[in-house]
Amino acid sequence: MLHGRLRDILRLLMAAEAPVTSSFFAAQLNVTTRTVRNDIKELQGVLSGHGAFVQSVRGSGYKLRIDDEQVFRTLLQDEFQQKKGLPVLPEERMAYLMKRLLLADHYLKLDELAEELFISKSTLQTDLKEVKKRLLPYRIVMETRPNYGFKLRGDEVQMRYCMAEYIVDERETEIDVLNEKADILPKEEIEIIRSAILKKMKNDRIPLSNMGLNNLIIHIAIACKRIRTENYVSLFPKDMDHILHQKEYQAAEAIVKELESKLSVTFPKDETAYITMHLLGTKRMTQSQCGEDTFSIEEETDQLTLAMIKAVDRELKLGILHDKELKIGLALHMKPAISRNRYGMNLRNPMLAAIKEHYPLAFEAGIIAGIVIKEQTGIEIHENEIGYLALHFGAAIERKKTESPPKRCIIVCASGAGSAQLLREKLRSHFGKRLDILGTAEYYSLDQMSYESIDFVISTIPIKKELPVPVLKVNTILGGTDFTKIESILSDEKEKANRYLKKELVFFQEDLRSKEEVIQFLGQKVVECGFADEEIIDSIFEREDMSPTCFGNLVAIPHPLVPQTKTTFWAVCTLKKPIDWESQRVQFVCLLCVEKENKADLQSMYKLLGSILDDPAAMNQLIKCRSYQELSDVFDQKMLS
């Protein structure tokens with residue numbers, strides 16, 4: 001019932017807390033506002049009778065209203081769980097074309113492919129230019145033959161890596177849904193591969209993570225498919241010699257023996273070595289998953305891990321230097337990671353986009369760790385690998401939060417002792433040990449109190465006096481918004497944007513057409529204002545080369561690879577029209593500059609930025625801003641909401 005673009009509009013409406021304009025939808029979807037209005041009219045027809053409707057709010061935009069949650073939920077289940085048909089959005093077509101070309105064992109004709117997708121030849125040719133860009137890192141080319149059409153050519157190992165990345169939907173992590181989406185092998189054969197791997201892993205007591213197992217199944221399934229069409233890998237003698245001396249080679253031989261008998265596929269020696277490469281590069285379980293006695297860490301890996309943690313803690317001030325679980329988790333991750341790099345393997349990371357969007361601080365920690373790895377080993381870490389490193393650092397950040405001492409407060413309540421007692425018990429019940437309530441106080445006594453041991457005041461009445469600590473006004477009978485206000489204090493989320501914004505470095509509706517133009521523009525403005533040297537621009541591009549800083553929701557947050565400035569601040573720019581920033585559309589750019597030798601905890605700043613990344617309505621407001629004060633107010637309102 002809903003084609004791809006309608007699904008995306010519905011997703012954006014569901015995520016927005018405030019009305020969203022047609023221009024915001026147009027920028028996100030790369031269509032005109034007229035197309036958006038037509039789409040919303042079509043969406044309205046679908047939602048009619050399904051418990052929801054799109055409300056047009058005069059002067060503000062569109063908002064989703066839900067009348068019957070149960071009926072609406074049924075619609076969502078029907079729409080989002082059914083198998084997708086033909087692609088509609090450009091990004092959907094990219095994914096379709098990549099799969100189509102990679103799986104084709106014959107030449108494809110332009111006319112036939114355009115007809116298959118219900119698009120014009122010119123649109124298809126534009127799409128194929130983007131396909132060629134995506135094939136470039138794998139050194140795969142599109143070979144054209146007159147009267148026949150075109151097909152892909154490249155090194156077999158790289159072809160298989162590309163297939164693993166693009167044939168299987170990167171969001172799918174469970175192997176039982178991989179087969180129906182990817183069409184690599186029949187389901188029964190996938191099960192045979194899974195059983196052969198698990199049998200050997202169990203016999204040899206090799207601990208394997210669920211994601212590691214799934215990646216291994218994918219690569220072996222692709223190998224089977226390619227061998228059947230007589231496409232074989234050929235490894236360098238140096239690599240073969242190294243692989244043959246690994247204990248994993250024997251495990252690969254056992255798996256191959258079972259597959260040959262059950263799948264009627266013959267694996268040459270190089271193909272067995274290819275499976276060994278993936279066994280060497282497979283993610284293993286962590287210490288907590290497989291027990292103390294099932295792993296050992298080499299001295300070299302131990303030292304590298306410690307250097308990574310020290311660098312991250314020095315740059316970001318996370319207080320994670322003595323986190324034993326982090327050290328063990330990273331060390332266990334590094335050995336297969338180094339093997340993956342040795343053989344040019346690119347581990348799929350279905351969580352990468354979510355990690356970058358929701359855990360920007362942890363991802364930055366992964367970037368810093370990647371720099372250390374390159375400095376000490378010469379290994380260039382891929383973006384997917386950085387995402388996995390970020391997970392380890394993100395877990396350490398969360399563990400650190402639980403170690404924080406409780407916040408201390410007093411209660412001011414004008415309704416009497418009974419109300420104060422109810423309020424106190426409700427707070428204790430909700431926040432537990434995170435909140436230490438020192439007692440209650442009368443309004444008139446606030447001037448005589450010492451606030452040295454008090455972090456904030458909770459009051460059921462307005463307090464007009466200036467107090468040296470924050471005051472939170474709540475209802476006597478606590479509600480959801482009251483808890484949210486208190487949570488923001490307990491989580492140290494109360495951060496003001498004007499602490500980082502500088503009027504001379506905020507620009508609106510700039511007519512810039514590319515990522516390079518935007519970075520050059522903002523970097524040059526920072527230099528002209530005397531906040532950094534010219535080197536900052538090169539450093540920003542270096543960081544961008546490691547991993548694009550676009551996060552979806554029309555946002556990009558570029559920054560130097562290493563801190564370059566005397567203070568921590570933002571340079572902000574909105575654009576007249578969205579631009580392509582790698583794989584995302586971007587219209588709001590925040591150049592993040594962190595102080596050299598920074599000693600401050602930046603977690604609250606990253607939370608402030610993260611709150612904007614997650615909110616389409618807030619981003620819509622920021623893009624419409626025309627003054628510094630408007631921009632600052634949107635940020636502050638977001639933190640209060």
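First residue shown is number 1, and so on along the chain.
Glycine too: its Cβ is placed from the backbone N, Cα and C atoms.
The domain 'PRD 1' annotation in Swiss-Prot covers 184-289 and rests on sequence analysis.
Per Swiss-Prot, the feature domain 'PRD 2' maps to 296-403.
The domain 'PTS EIIB type-2' annotation in Swiss-Prot covers 407-498 and rests on sequence analysis.
Residues or ranges marked as domain 'PTS EIIA type-2' in Swiss-Prot: 499-638. Counting residue by residue with DSSP, the domain 'PTS EIIA type-2' (499-638) contains 58 helix, 41 strand, 41 coil.
The Cβ of His219 (mutagenesis position) has 24 neighbouring Cβ atoms from other residues within 10 Å, across all protein chains displayed. His219 to Ala appears in Swiss-Prot as a mutagenesis experiment; the accompanying note says: Residual activity.
Under its mutagenesis entries, Swiss-Prot includes His219 to Asp with the note: Loss of activity.
Secondary structure from DSSP puts His278 (mutagenesis position) in a helix. Swiss-Prot lists His278 to Glu among its mutagenesis entries, and the accompanying note reads: Loss of activity.
Long-range Cβ contacts of His278 (mutagenesis position) within its own chain (separation 6+, distance under 8 Å): Asn215, Leu216, His219, Ile220, Met345. For His278 to Ala, Swiss-Prot lists a mutagenesis experiment annotated as follows: Loss of activity.
Here the Cβ of His392 (mutagenesis position) has 27 other Cβ atoms within 10 Å, regardless of which shown protein chain they belong to. The note that Swiss-Prot attaches to the published mutagenesis His392 to Ile is: Residual activity.
Listed in Swiss-Prot as a mutagenesis experiment, His559 to Gly is described as follows: Increase in activity. In sequence order, Ile540, Arg543, Thr549, Leu591, Leu592, Cys593, Val594 make up the list of same-chain residues 6 or more apart from His559 (mutagenesis position) whose Cβ falls under 8 Å from its Cβ.
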On the three-state reduction of DSSP, what should I expect for His392 (mutagenesis position)?
helix
Just to be sure I understand, if DSSP states are collapsed into helix, strand and coil, how many residues of the domain 'PTS EIIB type-2' (407-498) fall in each?
37 helix, 20 strand, 35 coil
Could you tell me the mean pLDDT over the domain 'PRD 1' (184-289), as a whole number?
87
Could you give me three numbers for the domain 'PRD 1' (184-289), the DSSP helix, strand and coil residue counts?
76 helix, 0 strand, 30 coil
Count the residues of the domain 'PRD 2' (296-403) that DSSP assigns to helix (H, G, I), to strand (E, B) and to coil, and report the three numbers in that order.
83 helix, 0 strand, 25 coil
